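Okay, structure first, notes after.
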Amino acid sequence: MLAARTGAAGSQISEENTKLRRQSGFSVAGKDKSPKKASENAKDSSLSPSGESQLRARQLALLREVEMNWYLKLCDLSSEHTTVCTTGMPHRNLGKSGLRVSCLGLGTWVTFGGQISDEVAERLMTIAYESGVNLFDTAEVYAAGKAEVILGSIIKKKGWRRSSLVITTKLYWGGKAETERGLSRKHIIEGLKGSLQRLQLEYVDVVFANRPDSNTPMEEIVRAMTHVINQGMAMYWGTSRWSAMEIMEAYSVARQFNMIPPVCEQAEYHLFQREKVEVQLPELYHKIGVGAMTWSPLACGIISGKYGNGVPESSRASLKCYQWLKERIVSEEGRKQQNKLKDLSPIAERLGCTLPQLAVAWCLRNEGVSSVLLGSSTPEQLIENLGAIQVLPKMTSHVVNEIDNILRNKPYSKKDYRS
């Protein structure tokens, strides 16, 4: 039947597809077919590693658009049926895997099962999903498992297609017993089974090791992650709060024993925390394909501006278990950060956005970041943060340099990494 549908029509579409490729200036293999001047060829040959990556990214995006046009015509659909068109939410590959994730995701740390009610959680997920977000992140430790329960219940209630979602969870702190925490084979398998039961799902898309475990051999960790993937309990695995050396060790073990390596590292990334994502992870991406999924783009709310005049009673820093955040805010370094935020405000005003939107867009301007996880406690906060998508095109090199001149914390690497 498919052959019948794609007979004459398929031939016509193929011809149109070929025309589109010619217009785009490159073939499926990525080779330039358009004539170039000698000066242009010389210019291309001198591209920096980052320039080459950006050129390749643009070529892949154009090729993906060509293929999407072909598919839509084949199915007698228009581009209006695609999520990107209807919501404007860009998607990126998770590392060098084929998994496509929305460049903004919704996290559940502190909020789900703790700071907000189940009704507010449902509103947040609905707003995110209808805005094109397909990535929802949680962990077994969040609210002692309650965050997973709430997340799973909302997905079931909404009836969203499982294939349209990317659900991730993290393992390490599962319970009080010695065998209920860590990254032993026992806890990875049992912990993930428990997460799936709470989520009411057959599998998660990515399971993360929530921190390194010095008490468990790396081979055991990698074998356990490979096992849960082979058993269909997860599609991919990644790391969180791991050092570059530890991630590289996991990759080496996986290659040595023909197992599955990690595809992503979850790392903190914001205006005041840059070293790991901007210096260490690019090396891992170019060498072994490990991408970056970042969290806390507003530095636990510090960048939101709510702490400019102290710590509000309803804020995260006012919670008993977050005294460390309160201490950070009232410290000398915290006061310096607040002053820098005041200096950044004119840039946000000039771009027609809020400071939180500027901060999230600043994270997204890094093409090495696959997705930025948002943590919002109100629908208004989430809608505001999602608005960073409209600010992203305004993040020119001039604007980024302005921000760097104010922050004065840009990390530098002596190496160039080529893919």
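Cβ coordinates come from backbone N, Cα and C, glycine included.
Keep in mind the model shows the original residues, not the substituted ones.
A quick note: this is a predicted structure, and the numbers were derived from the prediction, not measured.
Summarising the annotation, Swiss-Prot assigns NADP(+) binding site to 108-109, Gln115, Asp137, Asn210, 240-241, Gln266, 295-300, Lys306, Arg316, Gly375, Ser377, Gln381, 384-385 and lists similarity to another entry as the type of evidence. Arg241 (NADP(+) binding site) has a Cβ environment of 17 other Cβ atoms inside 10 Å. Under the DSSP three-state reduction, Arg241 (NADP(+) binding site) is assigned to coil, being neither helix nor strand.
According to Swiss-Prot, the feature active site, proton donor/acceptor maps to Tyr142, an assignment based on similarity to another entry. For Tyr142 (active site, proton donor/acceptor), the same-chain residues that are 6 or more apart in sequence and have a Cβ closer than 8 Å to its Cβ are Thr108, Trp109, Val110, Phe112, Gly113, Gly114, Glu148. DSSP assigns Tyr142 (active site, proton donor/acceptor) to a helical segment in the three-state reduction.
In Swiss-Prot, a published mutagenesis experiment is listed as Tyr307 to Phe, annotated Reduces affinity for NADPH.
Listed in Swiss-Prot is the mutagenesis experiment Arg316 to Glu, annotated as follows: Nearly abolishes NADPH binding.
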Listed in sequence order, residues with CB under 8 A of Ala299 (NADP(+) binding site) and six or more positions away: His270, Leu271, Phe272, Gln273, Gln337
Residue among the binding-site residues Thr108, Ser296, Gln381 whose Cβ has the most other Cβ atoms within 10 Å: Thr108
Structural state of Thr108 (NADP(+) binding site), classified by DSSP into three states: coil
Tertiary neighbours of Asp137 (NADP(+) binding site) (same chain, Cβ under 8 Å, six or more apart): Gly105, Leu106, Gly107, Thr108, Thr168, Thr169, Lys170, Gln266, Met293, Trp295, Leu373
